Amino acid sequence: MGRPTERRPAAATAAGVEVSVVLPAYNEARTIENTVRVTVETLESFLPADAFEVIVAEDGCDDETPEIADRLAAEDDRIRHYHSDDRLGRGGALERAFEAARGDTLVYFDTDLATDMRHLEELVERVRSGEYDAATGSRWMPDRVADRPRKRGVPSRAYNGLVRLFLRSDLRDHQCGFKAFSREAFEALRDDVEDNHWFWDTEMLVRAQRAGFRVAEFPVDWEPKGDTKVDLVRDILGMGSQILRTWWQLTVRPRITRRVTIVAGLLLTVLALALMTLYIDPSEVISVLGDADPALVAAAAVIYVVSWPLRGIRYREILRELGYREKAGFLTGAIFISQTGNLVFPARAGDAVRAYVVKARRNIPYPSGFASLAVERVFDLLTIAGLAGVVLVGLAATGGLDDIATVLATGVSGGSVDVSADDVRTAAYVATGVGVVAILGVLGIALSARADRNVVRAFVGRFSSDSYVELVAGVIEQFVSDLQAVAGNRAAFGRVGLTSLAIWTVDVVTAVVVLLALGVDIDPVVLVGVSFFAVSVGNLAKVLPLSPGGVGLYEIAFTVFMAALAPVTPAAALAAAVLDHAVKNAVTIVGGVGSMLSLNVSLTTAVEESAEVRDREHELADSK
């Protein structure tokens, strides 16, 4: 990216400058000269001639705006041209220009002069006088005159309402391009403001209020210029996501301590298990568990251990395609630690731990760590969805689909168990939806890897011409390119795919041995087939990270389909699901503790530092 540079006469000086007015400009060749001249004339009407400067913050224009700005700067020492080769975004351009500004009162307004310039003196003096630290014009206050067409007014009211609701702002209008800040307020807030685009000034105003700065809002006369329509990328993906991001940072995250996170996760787990008692008598389950064969339970644990080196090998292959070569043993330990984190913390917070471990111990960059994890998750979903699909084909060939149709229509009942048809259908729909999305996603990525044109940027560009397109498209492209490195390479796809198949086959075999440990006596072919289906659907059902380790979510899905498709009582099916999950979680915890000791990693520290890393990565992404 080209660095912003200033184009101005060498003779210009900073002496006496009190007010700096920034005009953010992108392809404004038709209007910029008139805007600059009107601005200078208006400032001269209430300020000494040498007390102000006007900065044209030209943001990667591809028309004649740079040449016009250069000429204006050459004609008047009070006019400066601040140039960027690439698009910084409106917020980025403003921030860079304010950094270079000489005045202690920093002002900006839109170059279309939609706000009546007779209000400029009031805007400047509100801050210059020291009465306020920030000031903004408002099109929604009483006594204002704003000819806002419905297509602008409705979205604007909705946006400002959301900002007031979620971010607890006292202002009525955050979007009016007519604002001023004191140098002190700008310097205090600039490092906290993360957005570089259209949300920048909203975030400045919100954070200014939170920090205790005095913010003035006054009515202005405003007349729209040009034709503006709703921009999907800017208004929804951009502005909407930034409201949620700021709300999370200011309101939610300060309340989420490590203790609160653990307690919330445990409560979710207990709640999920408690809800299952509405369908199944716990005493019946405990009775079945008490009859389990200890030797076979131990055998199930040993079998499950085999899947972990396979996970390390798969992760090695993924990282190799991204350009990093590591030993499978170390990577197995990193996976153990991250999966242990997922058992302790909700919302799959343990996933971020792996990126921390490989960065701290092998210096693999955080973006690559997160990308490799995403690749692994996609292949997991693809594999278990494929396994479930294969079993469905087998059921169709043998007439077993009738059993699924029956359970979808009537639910599952027997003994003390009574699961409604609606609940069964919900589980089936969620699992099917996740599976279909995984398969279509991988197919799309594999096909796009062979395409010459930039599909992502072309697709996003259909919805917006705003600078947010660069940010959104860049994030998506980085993620997709890492997936393409594996999915688009036949050899890599085959290696990672076969390893994933082996991992989940071991997972299913573990469940089969657990069922045998509980004395389940059914045809081996049926046992294996139904186990593949129940385990696959159970894991698809726990994709949503609502409880640590998916406890409760996996059990109920496994129970429903095992009881529906095999001659197994619902109580025995639930007991198998609970024991199967317990065995796997026990192996994970033992391996995780051992790996933490061998790699000298604190789990809680890793979770906290990885969360901080994710925040820094978002900041870096916004600054690019």
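From the backbone N, Cα and C atoms, a Cβ is placed for every residue, glycine too.
Here the original residues are kept at every noted site.
Reduced to three states, the DSSP call for Asp110 (mutagenesis position) is coil. Among the sequence features in Swiss-Prot, the mutagenesis site Asp110 to Ala or Glu is noted as follows: Loss of activity.
For the mutagenesis experiment Asp112 to Glu, the note given by Swiss-Prot reads: Change in activity.
According to Swiss-Prot, the mutagenesis experiment Asp112 to Asn carries the annotation: Loss of activity.
Asp133 (mutagenesis position) is surrounded by 23 other CB atoms, counting those within 10 A of its CB over all protein chains shown. Look at Asp133 (mutagenesis position): DSSP puts it in coil. Under mutagenesis, Swiss-Prot gives Asp133 to Ala with this note: No change in activity.
As a published mutagenesis entry, Gly137 to Ala appears in Swiss-Prot alongside the note: No change in activity. Shown in sequence order, Thr115, His119, Leu123, Asp173, Cys176, Phe178, Lys179, Glu217, Phe218, Pro219, Val220, Trp222 are the residues of the chain, 6+ apart in sequence, with a C-beta less than 8 angstroms from the C-beta of Gly137 (mutagenesis position).
Swiss-Prot gives this note for the published mutagenesis Ser138 to Ala: No change in activity. Classification of Ser138 (mutagenesis position) by DSSP places it within a strand. A sphere of 10 angstroms centred on the C-beta of Ser138 (mutagenesis position) encloses 23 other C-beta atoms.
Listed in Swiss-Prot as a mutagenesis experiment, Arg139 to Ala, Glu, Lys or Met is described as follows: Loss of activity.
Marked as active site by Swiss-Prot: Asp201. A helical conformation is recorded for Asp201 (active site) in the three-state DSSP classification.
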Taking just the CA atoms, what is the gap between Asp112 (mutagenesis position) and Asp201 (active site) in Å?
17
Listed recorded positions (Asp110, Asp112, Asp201), ranked by Cβ neighbours within 10 Å, top entry:
Asp201
